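Asker: Encoded as structure tokens, here's the structure I'll be asking about.
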Amino acid sequence: MSYDKKADVTSLDEDLRQLRESKFSPEAIQNIKIWVYKSVLKEIAPPGDLLECLKDGTVLCKLANILYEADTGEANHISWKSSKMPFVQMDQISQFLSFSRKYGVPEDELFQTIDLFEKKDPAIVFQTLKSLSRYANKKHTDRFPVLGPQLSTKKPRPPVKSKPKHLQDGTGWSTFEYGYMKGASQATEGVVLGQRRDIV
């Protein structure tokens with residue numbers, strides 16, 4: 001028996017990551033890139049990998065500022081700068097994530113800083129942007145297109161009809177709803193409490 005061979009098993013995190021990645025084809029990633037640059041930033045998308053374009057956090061901060069301005073009319077909500085220093089880039093990514101959380105993106109659809117900066121989980125980065133587009137579209141339908149299906153709106157529950165008058169007599173037991181017990185009690189049903197029972 002050989003112990004050198006690696007077991008053919010994967011962790012749950014790895015399985016979930018692969019499942020997420022399978023949902024984003026190159027075409028889907030390109031659509032996300034178009035949404036970020038053309039639809040929101042009104043810029044020409046640079047060539048190359050989308051994650052590399054987003055890695056320094058400047059594009060994400062500009063994206064957040066535009067969405068914030070559309071809501072409040074205030075510009076430059078997040079300060080940013082082009083920098084090659086890792087801690088500056090990661091801080092800018094973190095600021096974008098804080099904005100997205102307040103904007104409405106669910107916690108389970110938000111990536112972590114290292115998912116983008118170290119490319120640990122590209123799919124969740126794409127999922128965050130896709131989710132952000134849905135919330136932006138919900139708030140400003142005419143300005144920001146949506147990636148994928150729109151957010152569903154919760155429909156109010158239909159009104160519950162009140163009970164008929166013959167069921168509203170205030171009794172604790174309704175024979176119309178629960179049946180008639182025919183005066184059942186412990187004595188009539190042979191229920192013995194605290195005494196010996198003979199089971200035949």
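Backbone N, Cα and C atoms are what each Cβ position is placed from, and that goes for glycine too.
Got these off Swiss-Prot a minute ago, pasting:
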DOMAIN    26-136  domain 'Calponin-homology (CH)'
MUTAGEN   Ser185 to Ala  Greatly reduces actin-binding and actin-bundling activity
MUTAGEN   Ser185 to Asp  Moderately reduces actin-binding and actin-bundling activity
Asker: Could you tell me the mean pLDDT the prediction assigns to the domain 'Calponin-homology (CH)' (26-136)?
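Answerer: Taking every residue in the domain 'Calponin-homology (CH)' (26-136) and averaging pLDDT yields 93.
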Asker: What counts of helix, strand and coil residues does DSSP assign across the domain 'Calponin-homology (CH)' (26-136)?
Answerer: 77 helix, 0 strand, 34 coil
